[in-house]
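K.L.:
Below are the features I grabbed from Swiss-Prot:
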MUTAGEN   K27 to A  Reduced inhibition of KCNQ4
MUTAGEN   K28 to A  No effect on inhibition of KCNQ4
MUTAGEN   K33 to A  Reduced inhibition of KCNQ4
MUTAGEN   R35 to A  Severely reduced inhibition of KCNQ4 (IC(50)=104.7 uM)
MUTAGEN   R35 to K  No effect on inhibition of KCNQ4
MUTAGEN   K36 to A  Severaly reduced inhibition of KCNQ4 (IC(50)=117.5 uM)
Amino acid sequence: MEKKIIFLVFLVALLALPGFISTEVIKKDTPYKKRKFPYKSECLKACATSFTGGDESRIQEGKPGFFKCTCYFTTG
């Protein structure tokens, strides 16, 4: 019984591994002209509309800069 549980845990981990490897995080800048230093929430919305068609769940992080936002998002 214990060997079956260990085997199932190993199998699930093995099946989940390609999903972690296949996602690529991309870093791109997008201009933000409404504010000199935008809020983080404004950067997340700007990144989502610029690169993912409004899908905020694919945005990892949005870092504010001087009239820009640095966006980290996943493909797929």
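Even glycines carry a Cβ here, placed using N, Cα and C.
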K.L.:
Give me the non-local Cβ neighbours of K28 (mutagenesis position): same chain, 6+ apart in sequence, Cβ-Cβ under 8 Å, ordered along the sequence.
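P.N.:
K28 (mutagenesis position) has long-range Cβ partners F51, T70, C71, F73.
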K.L.:
Between the Cα atoms of K36 (mutagenesis position) and K27 (mutagenesis position), find the distance and write it as a whole number of Å.
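P.N.:
Approximately 21 Å lies between the Cα of K36 (mutagenesis position) and that of K27 (mutagenesis position).
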K.L.:
In sequence order, which same-chain residues at least six apart have a C-beta under 8 angstroms from K33 (mutagenesis position)?
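P.N.:
Listed in sequence order: F67.
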K.L.:
With every protein chain in view, how many other Cβ atoms are within 10 Å of the Cβ of R35 (mutagenesis position)?
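P.N.:
A 10 Å sphere around the Cβ of R35 (mutagenesis position) contains 10 other Cβ atoms.
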K.L.:
Going by DSSP, give the three-state secondary structure for K27 (mutagenesis position).
P.N.:
strand
K.L.:
Between K27 (mutagenesis position) and R35 (mutagenesis position), how many Å separate their Cα atoms?
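P.N.:
R35 (mutagenesis position) has its Cα 21 Å from the Cα of K27 (mutagenesis position).
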K.L.:
Which three-state DSSP class does K36 (mutagenesis position) fall into?
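P.N.:
Its secondary structure by DSSP: coil.
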